[in-house]
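Following: one structure in structure tokens, then a few remarks.
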Amino acid sequence: MPVVHVIDVESGNLQSLTNAIEHLGYEVQLVKSPKDFNISGTSRLILPGVGNYGHFVDNLFNRGFEKPIREYIESGKPIMGICVGLQALFAGSVESPKSTGLNYIDFKLSRFDDSEKPVPEIGWNSCIPSENLFFGLDPYKRYYFVHSFAAILNSEKKKNLENDGWKIAKAKYGSEEFIAAVNKNNIFATQFHPEKSGKAGLNVIENFLKQQSPPIPNYSAEEKELLMNDYSNYGLTRRIIACLDVRTNDQGDLVVTKGDQYDVREKSDGKGVRNLGKPVQLAQKYYQQGADEVTFLNITSFRDCPLKDTPMLEVLKQAAKTVFVPLTVGGGIKDIVDVDGTKIPALEVASLYFRSGADKVSIGTDAVYAAEKYYELGNRGDGTSPIETISKAYGAQAVVISVDPKRVYVNSQADTKNKVFETEYPGPNGEKYCWYQCTIKGGRESRDLGVWELTRACEALGAGEILLNCIDKDGSNSGYDLELIEHVKDAVKIPVIASSGAGVPEHFEEAFLKTRADACLGAGMFHRGEFTVNDVKEYLLEHGLKVRMDEE
């Protein structure tokens, strides 16, 4: 079995890349230090990276990898950079002004303009059609991008790069064109994550490993019309996420369940925990149905076992073997005391999840505590919250804030310190205003903190995405809370995932057309088999919304 070498500087989720390469029939050998790096014994090298530019390139240099990487490139053997692995080829980035890259490409990365679109870019974009695409990049396929900083192009920069021998695959986010992939001689790199881009991404990895550039398939005019990017949503497809609430039932089995206003027990039948299936099998099923992401919310956090034996780690490891789209895990991402009394910081907990196959971690209760502290300190963090420590190491895009709010009616802004708005749906006593109160501990405890205040604080502390639940809508199958979504979109510039209330495909369309939701999440309607993820996507496609279709 041919061997692929992967440089490991402990930057994010290498498990998924390893799984993708093994899925393609290759063996993976991780290169953890320069002394493990034998150029003559290496035929394919991959440099993956996630998170903060400076954190990654400084790590690369401090561990002594610069010289062997340069010698390997000089040898003419194939190398592939992924995400920050692509960015490391550049001179530097405004994200980390004091850090220097490998400087194979002489210009600096810059941040996307967030005045016109959410930043980070999180979602499925495409390469702009060109005659010079390479390694099977297909302008009618979608690839998974997750980044705030990019090699943003203008005509002069593009011309200079091409004059220097670089082939460029461009993508466009909002009005900004940037480098999606580059190729020169033996160097190939992608800004997107091919290991998280479904079958389309696996094809790109396979083409690199086989050093082949097959032609773009012959699509019919009708197929091109359906699949081509119309840039109606900044260039991204409408993202559909399948969510699995995981907990142990009364028999000790790990099951996927679903609440009704956060109550996961049956109304009859002895009040047992609703069992809607096994998490790994369901995740695989939703991936096959076309889910753009799968989220595991570990709703009991498995408090009675050592962290390293947490069942969720095994769930992630198994799911990541066959689910080649992003995986998010939530529950228990905080500073903990292990069963043996050892104190384990949130960053270490998150790192364990990332190494097991997670791409993002979701923080709930501790995000509320962090936001309260942020305001107590006069609108600043102190660097110790899980949001700050994890985003500093892995990047904002790795930190999702899971919010569990409920609607509170008031007569005017004077009734609360939290931001209110005038609602179309007056309260039981004719109240015209409302705010959304944050809860903790799975909705069991309310705090004097509004969703507006929470999300703004978390964005400032370094979070990259909001998973916006709604206790009032949970399990209702009556559609998302559209007012809540718009309220939070007014508050922050990071992407917002609409959650709670979806019962039919029309609810997804309604959220995408009537709000600025960046993604929509479904749970019960998928678990019960009433609709598949593909049913939702087909419906959206029929109604003129672009979605990712990942068929061979």
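Keep in mind that glycine also has a Cβ here, set from the backbone N, Cα and C atoms.
Those substitutions? Not in this structure, it's all original residues.
The active site, for GATase activity annotation in Swiss-Prot covers Cys83 (among others). Cβ environment of Cys83 (active site, for GATase activity): Pro48, Gly49, Val50, Val146, His147, Thr190, Gln191, Phe192, His193 lie under 8 Å away, each six or more residues apart in the same chain.
Summarising the annotation, Swiss-Prot assigns active site, for GATase activity to His193 (among others) and lists similarity to another entry as the type of evidence.
Reduced to three states, the DSSP call for Asp245 (active site) is strand. Taking the Cβ of Asp245 (active site) as centre and 10 Å as the limit, one finds 26 other Cβ atoms among all the protein chains shown. For Asp245 (among others), the entry in Swiss-Prot reads active site, with the evidence type sequence analysis.
Summarising the annotation, Swiss-Prot assigns domain 'Glutamine amidotransferase type-1' to 3-218.
For Arg239 (mutagenesis position), the count of additional Cβ atoms within 10 Å of its Cβ stands at 24 [all protein chains shown]. Here the residue is the original one, but Swiss-Prot notes a mutagenesis experiment at this spot, Arg239 to Ala, His or Lys: 1000-fold decrease in catalytic efficiency. Uncoupling of glutaminase activity from the cyclase activity.
Looking at Swiss-Prot, you'll find the mutagenesis Lys258 to Ala noted as follows: No activity. Uncoupling of glutaminase activity from the cyclase activity.
Here the residue is the original one, but Swiss-Prot notes a mutagenesis experiment at this spot, Lys258 to Arg: Small reduction of activity.
Counting every protein chain shown, the Cβ of Lys360 (mutagenesis position) has 27 other Cβ atoms within 10 Å. Listed in Swiss-Prot is the mutagenesis experiment Lys360 to Ala or Arg, annotated as follows: Almost no effect on activity.
Cβ neighbour count for His193 (active site, for GATase activity) (all protein chains, 10 Å cutoff from its Cβ): 26.
In the predicted model, residues of the domain 'Glutamine amidotransferase type-1' (3-218) average a pLDDT of 96.
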